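Let me begin by presenting the structure, written as C-alpha cells, before commenting on it.
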Amino acid sequence: MRWSEIGCTMKSVNIEWNVNLRQAFFCIARALDSVGVDDINHGHRVGYMAYSCAQAMEWSEEECQLVFALGLIHDCGVAQKRDFYRLLENMQPDNTQQHCVRGNELLSNCPPLAPFADAILYHHTPWDELKNIAISDRNKRFAALIFLADRVDYLKELYPRDEYGNVTQEARNQVCLEIGRLSGSLFERDLVRTMQHLLSKEFIWFSMEHHHIEAMGHNLPSTPFFEQKLGVEEIMSIAMLMANVVDAKSQFTFQHSQKVAELCQHLAKELGLNVEMQKALYLTGLVHDIGKLHTPEEILHKPGKLNESEYLCIQRHSTDSRYTLQMVFGQSVVCEWAGNHHERLDGSGYPRGLQGAAIDLPSRIIAIADVFQALTQARPYRGSMSLNEVMNIMRHEVSCGRLDSQVFDVIVRNSQQYYQLSIAESPTEWA
C-alpha cells in the first residue's frame, strides 16, 4: 500500500530542519520546572544568577550565555517530584549523584551539548573536590558557578517572604553570610565574592521573575554557538533529549516517545513516503508528548478512571505540545502533526475535533502509532496487553471510523514485528 492509494489528501510538505537553540533550552527548562511544582522556575533563576555572575566576572559573552543555558537545564537528570524534593532537604543533600549522572548521560548523547556534559555531571561537587578533577577549565568553572547559583536559590527559600511576596533584607543577608561561610570549601572563592556583591543589589532579586528572565534570554546578542546551523541528526539528538525528559516523568510511559517515533518511521517507510518524511515523522514521534510535562503526576499515575477535570488536564497536553514545539521548531509541520495526534477521523478526537480529509496522512500515522504503542505498555489502571488484545481494540477503533483503516492494514500485515518493536526496551533495528 502506497500513500497515493490512501483516501486522504497529501498536501505538498516543506519540512524545515531548523531549531531555535535558545528556545530549546527554555523549553527543556519549562518542562523540568513542571517536575518540581513547589519550586517553579528553579532552572530559570539558576541560569539567570549564573549568567549575571559570569558577566560580573568578565567571562566572554559566549561563556556567559552557555552557563545561562546550562543553568536552565542543569537538573535535566531529575525525573520525578521525589527526586526534586531530595535536593531541597539540606545544603548538601544525599543522593545527588544519580541525577547528575543521568543528566551527564543525556547531554553526552546529544552532540550539540556533549561538550558541556561534565559541567552537569559535577554541578553538585564541592569546590575543594572539583578543583582537582581532570576536566576542562571551562566545564569546571561552569559546574562551580551552577552549583553556587543552585544553592543560593535553595537558601533563599528557607526564609519567609514579606507580606508582598518579596525576599526580605534579612533573608538576603543570611544567604550572603551562608555562602561566605562555605567559601573555599563548598564554593569557589572568587565566585562567592562576586555573587555576594550581586545579591546586595535589589535589581537581581527583582529580576528573578521567569518572564523577566525569558525576555532577557530572548534578547541576548548573537554568539556562534546559538547561531549555528544544526544538521538533521543533531536536531534529532535534541528531540531525543526532550523525549527522554518527557518519558522519565512516569514509569508507565518509559520509552513511549521513542517507540512511537520508531513506529511512525516504519509505517511511513512501508507507505512509500520519502526518507525526509520518514525522518520528520520520527522527529514528531519523539516530541509529540512534550506537552504532557505540564500534566500533574498524580493524574498520570491515577489507577482508576479519570474524572472530568482530570480528563481535561490530559486533553490539553496535545495543545501544549503544539505551542511548545512552535517555539523550538518554528512553523515546521512537526508542530502540527504532534498537535493532531489525538484527532480522530469521525471528529470525536481532541483538541480541535478535526475529521476526515482535514486530518492529513502524517497525522493519521502518528495517531495509530500512539494508540498501538500505548496499548502495549502497562498503565496504572491495567497491565500491558497481548498482541491479540491490542489488535482487537484497534480493529474496533478502525471499524468505528476513528482510525485510518489503510494505515492500520500496514500493521496487520506485520503485526508481530510491530508488536516486538513496540515492547522492546531499546531502539530496534528492523529491515
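Heads up, residue numbers simply count up from 1 along the chain you see.
Glycine residues also receive a Cβ, built from the backbone N, Cα and C atoms like all the rest.
The divalent metal cation 1 binding site feature in Swiss-Prot is assigned to H288, D289, D370. The secondary structure of D370 (divalent metal cation 1 binding site), as reduced to three states from DSSP, is helical. Around D370 (divalent metal cation 1 binding site), taking its Cβ as the centre, 22 other Cβ atoms fall within 10 Å, counting all chains.
Neighbour list (H317 (divalent metal cation 2 binding site), Cβ cut-off 8 Å, at least 6 residues apart, same chain): D289, G291, K292, H294, T295. For D289, H317, H341, H342, the entry in Swiss-Prot reads divalent metal cation 2 binding site.
Per Swiss-Prot, the feature domain 'HD' maps to 39-155; the stated evidence is sequence analysis.
If you look up Swiss-Prot, you'll see 231-427 marked as domain 'HD-GYP', on the strength of sequence analysis.
Of all the Cβ atoms in the protein chains shown, 18 others lie within 10 Å of the Cβ of Y350 (mutagenesis position). According to Swiss-Prot, the mutagenesis experiment Y350 to A carries the annotation: Loss of enzymatic activity.
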Between Y350 (mutagenesis position) and H288 (divalent metal cation 1 binding site): CA-CA distance (Å): 14
Lowest local Cβ density (other Cβ within 10 Å) among binding-site residues: H288, H341, H342: H342
All-chain count of other Cβ atoms within 10 Å of D289 (divalent metal cation 1 binding site): 25
H341 (divalent metal cation 2 binding site) to D370 (divalent metal cation 1 binding site) - Cα separation in whole Å: 7
